[in-house]
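Engineer: Pulled these features from Swiss-Prot for this protein:
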MUTAGEN   ARG39 to Cys  Markedly decreases H(+)-coupled sialic acid transporter activity
MUTAGEN   GLY172 to Cys  Decreases protein levels and alters subcellular localization
MUTAGEN   GLU175 to Cys  Decreases H(+)-coupled sialic acid transporter activity; when associated with C-171
MUTAGEN   GLY176 to Cys  Decreases protein levels and alters subcellular localization
MUTAGEN   PHE179 to Cys  Decreases the affinity and transport rate for D-glucuronate. Does not affect H(+)-coupled sialic acid transporter activity
MUTAGEN   PRO180 to Cys  Decreases protein levels and alters subcellular localization
MUTAGEN   HIS183 to Arg  Abolishes H(+)-coupled sialic acid transporter activity
MUTAGEN   TRP186 to Cys  Abolishes H(+)-coupled sialic acid transporter activity
MUTAGEN   GLY371 to Val  Remains in the endoplasmic reticulum
Amino acid sequence: MRPLLRGPAGNDDEESSDSTPLLPSARQIEAAPACCSARYNLALLAFCGFFVLYALRVNLSVALVDMVDSNSTLTDNRTSKECAEHSAPVKVHHNHTGKKYQWDAETQGWILGSFFYGYIVTQIPGGYMASRIGGKLLLGLGILGTAVFTLFTPLAADLGVVALIVLRALEGLGEGVTFPAMHAMWSSWAPPLERSKLLTISYAGAQLGTVISLPLSGIICYYMNWTYVFYLFGLVGIVWFILWMWIVSDTPETHKTISHYEKEYIVSSLKNQLSSQKVVPWVSILKSLPLWAIVVAHFSYNWTFYTLLTLLPTYMKEILRFNVQENGFLSALPYFGCWLCMIVCGQAADYLRVKWNFSTISVRRIFSLIGMVGPAVFLVAAGFIGCDYSLAVAFLTISTTLGGFASSGFSINHLDIAPSYAGILLGITNTFATIPGMIGPIIAKSLTPDNTIKEWQTVFCIAAAINVFGAIFFTLFAKGEVQNWALSDHHGHGN
């Protein structure tokens, strides 16, 4: 039996208003089949897009190892001696045809960090533009631009460090519009009782892109040379763009092949949630406490996420003393767990709402708590386990895996409170959530001058404390119903 779209119960308490969907009670429409549907085709193509997006983002971190002349790098060996050496000797690379550069550690840090300085700039403009011109073109151009710039990475490296830093910042500008644009598209495509499933499918591509691109980039460097990392991923991005522009539409109403029943199902399920206002209510948005609950949660979650994304390979190498080949696999393993968790949680969250009548806010709170407190606990445990390599890797993997719960929590709450402005809201929250990527690793490095286990325990404890604070703040102040300022006067008065 397919779920029916039920009407509101008629009372005004929070639990009732949170238990979407919002259709007039006089009309009940069965959910359109998922198989081969336009909305799930959109989710799968978006999945591929975010797969490519994250492959384009993280490939430099692997290629940089081959780009730098290790004999000339002006850095000391910071490998800790607290844990015993246990890795097998590293196999010598087959290929050394790629050009080498004499960049010290500080220069490499600027190259890797320059992406975020572009990424943070286009978050809010991206959300605003998506609400005006639609997310399809904006998301497509964002990934296309990043792919094209990626193709020019070898040329920029030859021109010098400044050129490469500028190029990476431009890639960040392109990627900055993508998540707000996707959120804006889902505001027109995702029925309330399918939001968790559809959004987690699409955004899970980012995790799998990280999992695949990290070891694949290493393989490409090993058997070919580092330039092909950028050429191959860049070309894949261009192919994806062509498919995206050919298949996808901004709304169900403009889709060429969608069935009449599916279009009616989607449009009807959203009709009392979308605003007809032309002017963005910026003051009301910025005064909204539920929005700031998402901001705090997003910032807190990303502090841990970016700390691990950028420093986990360092911890694996310098503290746990895994070799380069083991490091690539073990650093990708946690993100594979997170990818699986995101897919399962998307199904589970909507199942709780449909079958068990959980309210929207209850689901968002539960999944956010598990997805933020759980990682905090296991991150601290990983720090205090010392040199037990197996347990340390297991705890770090569990920590990142549990973070996948948050994908059905605060991560999609923008669509619950203001579907018409979801792209703008995500732009706002992701602007704040990008800051940890810029300062978190710097703070972590400053806290580990001697690279001891005790210093890393401090890094992990700070990240865990920030995560727990964000989870508590979101639980206290988040909402699950569409806010009054996000509705037109017509809908706001219930007519």
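Quick reminder: no glycine exception, Cβ is built from N, Cα and C everywhere.
In this structure the noted substitutions are not present, so the sites keep their original residues.
Where in this structure would I find these features, and how exposed are they?
Structural biologist: Sequence-distant neighbours of ARG39 (mutagenesis position) (same chain, six or more apart, CB under 8 Å from its CB) are TRP189, ALA190, PRO191, GLU194, LEU198, PRO252, GLU262, ILE266, listed in sequence order. DSSP assigns ARG39 (mutagenesis position) to a helix in the three-state reduction.
Cβ-based neighbour count (10 Å, all protein chains) for GLY172 (mutagenesis position) stands at 23. Secondary structure from DSSP puts GLY172 (mutagenesis position) in a helix.
Around the Cβ of GLU175 (mutagenesis position), the same chain contributes LEU53, LEU56, ARG57, PHE115, GLY118, TYR119, GLY142, ILE143, THR146, each under 8 angstroms and 6 or more positions distant in sequence.
Long-range C-beta contacts of GLY176 (mutagenesis position), restricted to its own chain and to partners at least six residues apart, with a cutoff below 8 Å, comprise GLY118, TYR119, ILE120, VAL121, THR122, GLN123, GLY126, GLY142.
The Cβ of PHE179 (mutagenesis position) has GLN123, GLY126, TYR203, LEU426, ASN430 as same-chain neighbours under 8 Å, each 6 or more residues away in sequence.
A helical conformation is recorded for PRO180 (mutagenesis position) in the three-state DSSP classification.
Taking a C-beta cut-off of under 8 Å and a sequence gap of six or more, HIS183 (mutagenesis position) has these contacts in its own chain: GLY127, ALA130, GLY135, HIS414, LEU415, ALA422, GLY423, LEU425, LEU426.
Listed in sequence order, ARG195, LEU198, LEU199, SER202, LEU415, ALA422 are the same-chain residues six or more apart from TRP186 (mutagenesis position) with CB atoms under 8 A from its CB. In the three-state DSSP classification, TRP186 (mutagenesis position) falls within a helix.
Long-range Cβ proximity for GLY371 (mutagenesis position), meaning a same-chain Cβ under 8 A and a gap of 6 or more residues, is found for TYR301, CYS345, LEU402, GLY403, GLY404, PHE405, ALA406, SER407, SER408, GLY409.
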Engineer: Please report the number of other Cβ atoms within 10 Å of the Cβ of PRO180 (mutagenesis position).
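Structural biologist: Other Cβ atoms within 10 Å of PRO180 (mutagenesis position): 34.
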Engineer: Could you tell me the C-alpha distance between PRO180 (mutagenesis position) and GLY172 (mutagenesis position) in angstrom, no decimals?
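Structural biologist: PRO180 (mutagenesis position) to GLY172 (mutagenesis position), Cα-Cα distance: 14 Å.
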